[in-house]
Amino acid sequence: MAGPKHVLLVSEHWDLFFQTKELLNPEEYRCTIGQQYKQELSADLVVCEYSLLPREIRSPKSLEGSFVLVLLDFFDEETSVDLLDRGFWYLIRPITPRILKSAISLFLSQHSLHSVPESIRFGPNVFYVLKLTVETPEGSVHLTPSESGILKRLLINKGQLCLRKHLLEEIKNHAKAIVARNVDVHIASLRKKLGAYGSRIVTLRGVGYLFSDDGDKKFSQQDTKLS
């Protein structure tokens with residue numbers, strides 16, 4: 001990605017944020033500081049006080065595509081679990097400028113290494129990965145984080161087998177027992193939501209799934225062999 005990464009710092013603790021900004025290389029990071037989180041504002045990373053997150057961002061039905069690092073004043077198990085379940089990172093005070101600078105650098109470096117396209121087109125449809133939304137000629141289809149992760153992996157590897165164990169990695173669930181059956185449930189939901197294109201998700205029984213390039217092609221278990 002060309003140019004410096006945009007980091008939006010949202011807090012009422014201006015000293016911490018200005019000191020952190022001083023530690024970040026301006027050639028690598030462009031920091032803007034404000035006291036209000038604006039959902040429409042584009043940024044590679046939003047660092048925001050939990051108390052300043054808008055209600056809709058905290059709600060379970062909010063879009064989870066925004067990369068947000070949340071700052072907590074104290075540990076609360078329910079809050080921490082909720083944030084993790086929705087894909088947010090968080091830090092708990094005390095937080096120094098050096099700690100915040102290191103967290104920002106680590107977050108953006110890891111996401112650069114594992115970057116995915118912002119959108120993937122299949123047929124007349126466009127899957128907006130970060131927004132967890134598929135735009136179709138009939139309208140918008142909203143996906144859960146797990147459905148989005150599975151569809152992303154299938155489309156990136158279109159026409160190729162995706163093993164069940166790899167699709168399990170896309171399930172956003174912190175339950176101790178995540179079994180192969182979870183993949184089948186999310187696949188069934190995806191097929192319904194994608195309508196006619198749901199039939200492109202082909203089952204290779206006992207092995208995994210693939211997203212077919214050819215809607216007219218019929219697959220069987222023997223069509224793909226593992227090496």
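A Cβ is built for glycine as well, from the same backbone N, Cα and C atoms used for every other residue.
Feature list (source: Swiss-Prot):
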type    : residues      : note
DOMAIN  : 6-108         : domain 'Response regulatory'
MUTAGEN : Glu49 to Ala  : No effect on DNA-binding or dimerization. No effect on DNA-binding or dimerization; when associated with A-73
MUTAGEN : Glu49 to Asp  : No effect on DNA-binding or dimerization
MUTAGEN : Asp73 to Ala  : No effect on DNA-binding or dimerization. No effect on DNA-binding or dimerization; when associated with A-49
MUTAGEN : Glu78 to Ala  : No effect on DNA-binding or dimerization. No effect on DNA-binding or dimerization; when associated with A-101
MUTAGEN : Trp89 to Ala  : No effect on DNA-binding or dimerization
MUTAGEN : Lys101 to Ala : No effect on DNA-binding or dimerization. No effect on DNA-binding or dimerization; when associated with A-78
MUTAGEN : Asp184 to Ala : No effect on DNA-binding
MUTAGEN : His186 to Ala : Significantly reduced DNA-binding
MUTAGEN : Ile187 to Ala : No effect on DNA-binding
MUTAGEN : Arg191 to Ala : Protein localization in inclusion bodies
MUTAGEN : Lys192 to Ala : Significantly reduced DNA-binding
MUTAGEN : Val207 to Ala : No effect on DNA-binding
Helix, strand and coil residue totals from DSSP for the domain 'Response regulatory' (6-108) stand at 38 helix, 25 strand, 40 coil
Least surrounded, by Cβ count within 10 Å, of the mutagenesis positions Lys101, His186, Arg191, Lys192 is Lys192
Note: in the chain of Asp73 (mutagenesis position), residues six or more apart in sequence with C-beta under 8 angstroms of its C-beta are Tyr50, Ser51, Ile92, Arg93
When the mutagenesis positions Ile187, Val207 are compared by other Cβ atoms within 10 Å, fewest goes to Val207
Cβ neighbour count within 10 Å, max among the mutagenesis positions Glu49, Glu78, goes to Glu49
Excluding its own, the Cβ atoms lying within 10 Å of the Cβ of Trp89 (mutagenesis position) add up to 15
The rounded CA-CA distance in Å from Asp184 (mutagenesis position) to Arg191 (mutagenesis position) is 11
Lys192 (mutagenesis position) to Glu78 (mutagenesis position), Cα to Cα, whole Å, comes out at 32
Nearest by Cα to Lys101 (mutagenesis position), of the mutagenesis positions Glu49, Glu78, His186, Val207, is Glu49
For Ile187 (mutagenesis position), the close mutagenesis positions (Cα within 10 Å) drawn from Glu49, Glu78, Trp89, Val207 turn out to be none
By Cα geometry, the one of the mutagenesis positions (Glu49, Glu78, Trp89, Val207) nearest Arg191 (mutagenesis position) is Val207
